[in-house]
Amino acid sequence: MIDIHSHIVFDVDDGPKSREESKALLAESYRQGVRTIVSTSHRRKGMFETPEEKIAENFLQVREIAKEVADDLVIAYGAEIYYTLDALEKLEKKEIPTLNDSRYALIEFSMHTSYRQIHTGLSNILMLGITPVIAHIERYDALENNEKRVRELIDMGCYTQINSYHVSKPKFFGEKYKFMKKRARYFLERDLVHVVASDMHNLDSRPPYMQQAYDIIAKKYGAKKAKELFVDNPRKIIMDQLI
């Protein structure tokens with residue numbers, strides 16, 4: 001499997017705090033069957049403003065750590081970019097990375113961003129010649145149960161990603177993110193998802209869940225669909241090919 005959304009670099013955002021935590025995440029991801037991970041540390045003005053130099057420096061250390069986990073574990077560079085005009089300017093100047101230096105960039109918004117703002121932001125990115133991969137589409141209230149809006153964004157030239165955890169079945173009690181799991185299922189059932197990725201941050205509250213999600217999708221939608229969402233489409237993204 002190929003995971004294009006992850007927080008594996010230590011001490012740069014709300015992901016791992018130490019080299020040891022980074023290594024534990026990589027090892028668990030590998031155990032689940034992931035062989036390529038794109039590191040997408042947060043870039044968000046006012047919340048995650050770690051200098052690019054430090055992110056790059058720590059990333060290179062994580063790439064070395066990956067060699068200790070397995071010879072065939074590949075770590076690529078990227079970013080999860082919270083959309084602002086500042087981020088748009090940095091993308092234009094190539095000051096923040098796309099996914100593995102491809103045409104694709106992982107873009108996020110706040111849960112409560114209006115559809116108009118989402119549409120405008122993604123249009124602005126497309127005008128730079130960059131193809132947005134919309135991070136965890138199940139989070140956005142403006143897209144909830146709205147096939148028309150998601151199709152409109154796809155028709156514009158965007159791609160969509162959902163988190164592996166939200167593929168799993170909601171628990172009966174105490175499930176904080178039950179509504180996101182329902183949204184993810186809605187999008188999957190309508191064939192509105194291009195990629196499933198982990199968005200892993202740590203082993204305690206936000207582990208990978210990739211193997212579990214793969215198995216659920218293979219069982220419910222078929223092995224071909226699972227391969228498309230976890231292997232084929234992510235590979236095309238990091239190889240800078242059209243999906």
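Positions of Cβ are set from backbone N, Cα and C atoms, glycine also.
What you are looking at is a predicted structure, and each value in this text was computed from that prediction instead of being measured.
In Swiss-Prot, a published mutagenesis experiment is listed as Asp199 to Asn, annotated Loss of activity; when associated with Q-201. The Cβ neighbour count for Asp199 (mutagenesis position), using a 10 Å radius over every protein chain in view, is 26.
In Swiss-Prot, a mutagenesis experiment is listed as His201 to Gln, annotated with the note Loss of activity; when associated with N-199. When secondary structure is read from DSSP and collapsed to three states, His201 (mutagenesis position) falls in the coil class.
In this view, Ala226 (variant position) is surrounded by 21 other Cβ atoms within 10 Å of its Cβ, with every protein chain counted. Swiss-Prot documents Ala226 to Val as a naturally occurring variant and attaches the note In strain: NCTC 11906.
Taking Cβ-Cβ distances under 8 Å and a sequence gap of 6 or more within the same chain, the neighbours of His201 (mutagenesis position) are His7, Asp14, Gly15, Pro16.
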